[in-house]
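As recorded in Swiss-Prot, the features of this protein are as follows:
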MUTAGEN   Asp13 to Ala  Causes a 38-fold increase in the value of Km for K(+). No change is observed in the value of Km for IMP
MUTAGEN   Asp50 to Ala  Causes a 17-fold increase in the value of Km for K(+)
MUTAGEN   Glu54 to Ala  No effect
DOMAIN    93-149  domain 'CBS 1'
MUTAGEN   Asp138 to Ala  No effect
MUTAGEN   Asp200 to Ala  No effect
MUTAGEN   Asp248 to Ala  Causes a 130-fold decrease in the value of kcat
BINDING   Gly300, Gly302, Cys305, Glu469, Ser470, His471  K(+) binding site
ACT_SITE  Cys305  active site, thioimidate intermediate
MUTAGEN   Asp338 to Ala  Decreases the value of kcat by 600-fold. Increases the value of Km for IMP by 12-fold
ACT_SITE  Arg401  active site, proton acceptor
MUTAGEN   Glu469 to Ala  Increases the value of Km for K(+) by 17-fold
Amino acid sequence: MLRIAKEALTFDDVLLVPAHSTVLPNTADLSTQLTKTIRLNIPMLSAAMDTVTEARLAIALAQEGGIGFIHKNMSIERQAEEVRRVKKHESGVVTDPQTVLPTTTLREVKELTERNGFAGYPVVTEENELVGIITGRDVRFVTDLNQPVSVYMTPKERLVTVREGEAREVVLAKMHEKRVEKALVVDDEFHLIGMITVKDFQKAERKPNACKDEQGRLRVGAAVGAGAGNEERVDALVAAGVDVLLIDSSHGHSEGVLQRIRETRAKYPDLQIIGGNVATAAGARALAEAGCSAVKVGIGPGSICTTRIVTGVGVPQITAVADAVEALEGTGIPVIADGGIRFSGDIAKAIAAGASAVMVGSMLAGTEESPGEIELYQGRSYKSYRGMGSLGAMSKGSSDRYFQSDNAADKLVPEGIEGRVAYKGRLKEIIHQQMGGLRSCMGLTGCGTIDELRTKAEFVRISGAGIQESHVHDVTITKESPNYRLGS
């Protein structure tokens, strides 16, 4: 007898039922819990894939209210540096600003500027006492780069200094009065504590919805493998200030993965850890018991994933999410739906099935901010996109995600493909369209918050004819819509 557990459904098998509503789409609250302690302003995460998320995309997504996960197909030092780039991009108060000594040469300062991408450095003594600041304006026309900083720096008498905790309005007024772009935070002994820049104030005003930590820095996540030898990578990422760690595997309900989570939790009791991927209630429970702060669901739904075809294993995504959510009821541990999201309606369906947020790859892979070059093919612009189970990605370092250790291409068994997606422009436009669709869903279903959508919205199951009727039919599309693309 066939051991068939049950029937399982995915996004195209269901629709949400409209309900009486007092909710206007533009008043819907899209904020949600990523973990018990991290709140997002939109329920969107970017996948930890080498053609999707590095610092540039993570910054752009955090500014829109979501969070990006830096992929691990790079050296430990580089991944930690990518995390630092995000954390320092928009800092509020930079608590550990890079400083120079009065004896530092201008040539060394120039090298620092080229490496870091910014030109203002507080000048401190060996005892961390503030004596001045050197900026790009101070040295713009200097030709002798062997001179020490002390010759050209702005001395401390002319600096704008503030005490810790000073009101934003006071700081801005002082900066405006002296016509400067940087204010230095000092204690009573004039020791440097931090630095505030006008640019950070401007960025905060431009992006009020940004996802930030308590210190006003953008939030960022990073992925690590579950295999042995990843301890050093975890330590480096924690030291770099990562907000949430993703212990990433194609099969999270595996003893090796669970053990890695237990060990990481024991070493870092307060670190936010996401574990995955699973597709069953038992898998979700196992991750929660191992110490996960959130559980990621999805075995094989992604556009570039061939796991279900190569292995014959997987659970359609709506059922997988609903089962995981039911298993974690009462624990306060959120579920993340990872993969298979093609339209904003799929985001709404995943959340209505119980997910607190969705992780997307192909949706963001063709954006300006994603890694990789724009390619021209038959007159259209594309960007490359590949699964972390593809031969190319596995030979670069992601093979441990699929429990394979031999990096010779002819010995690897891929569970993903390499392809291309249409170039989509800037990430913020994609987010605007996707979140706009989600807001419209919340208006139609009468759900004012993500939590209400998770718990109140009802589904109907539809037939093949129902999905055919739902899509564009009996017409030729002459102008592409920004939120509806079939194929690529």
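From the backbone N, Cα and C atoms, a Cβ is placed for every residue, glycine too.
Unsubstituted: the structure retains its original residues.
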- What is the number of other Cβ atoms found within 10 Å of the Cβ of Asp200 (mutagenesis position)? 19
- Query: For the domain 'CBS 1' (93-149), what's the model's average pLDDT?
  - Reply: 84
- Task: Sort Gly300 (K(+) binding site) into helix, strand or coil using the DSSP assignment.
- Result: coil
- Query: Could you give the Cα-Cα distance between Asp200 (mutagenesis position) and Glu54 (mutagenesis position), in whole Å?
  - Reply: 21
- Note on the structure: Simplified to three states, DSSP reports Ser470 (K(+) binding site) as helix
- Pick the one among the mutagenesis positions Glu54, Asp138 whose Cβ has the fewest other Cβ atoms within 10 Å in this structure. Asp138
- Round to a whole number and give the Cα-to-Cα distance in Å for the pair Ser470 (K(+) binding site) and Asp50 (mutagenesis position). 34
- May I have the DSSP-based helix, strand and coil counts for the residues of the domain 'CBS 1' (93-149)? 16 helix, 15 strand, 26 coil
- In the structure shown, with every protein chain counted, which of the mutagenesis positions Asp13, Asp248, Asp338, Glu469 has the densest set of Cβ atoms within 10 angstroms of its Cβ? Asp338
- Task: Kindly assign Asp338 (mutagenesis position) to one of the three DSSP-derived states: helix, strand or coil.
- Result: strand
- Tell me the Cβ neighbour count for Asp50 (mutagenesis position), meaning other Cβ atoms within 10 Å of its Cβ, over all protein chains shown. 25
- With neighbours defined as other CB atoms within 10 A, the best-packed of the binding-site residues Gly302, Ser470 is Gly302
- Query: About how far apart, in whole Å, are the alpha carbons (Cα) of Asp338 (mutagenesis position) and Asp138 (mutagenesis position)?
  - Reply: 50
- Cβ-Cβ distance under 8 Å, sequence separation of 6 or more, same chain as Cys305 (K(+) binding site); the residues meeting this, in order, are Gly339, Gly387, Gly389, Glu415, Gly416
- Within the same chain, the residues at least 6 apart in sequence whose Cβ is under 8 angstroms from that of His471 (K(+) binding site) are Leu486
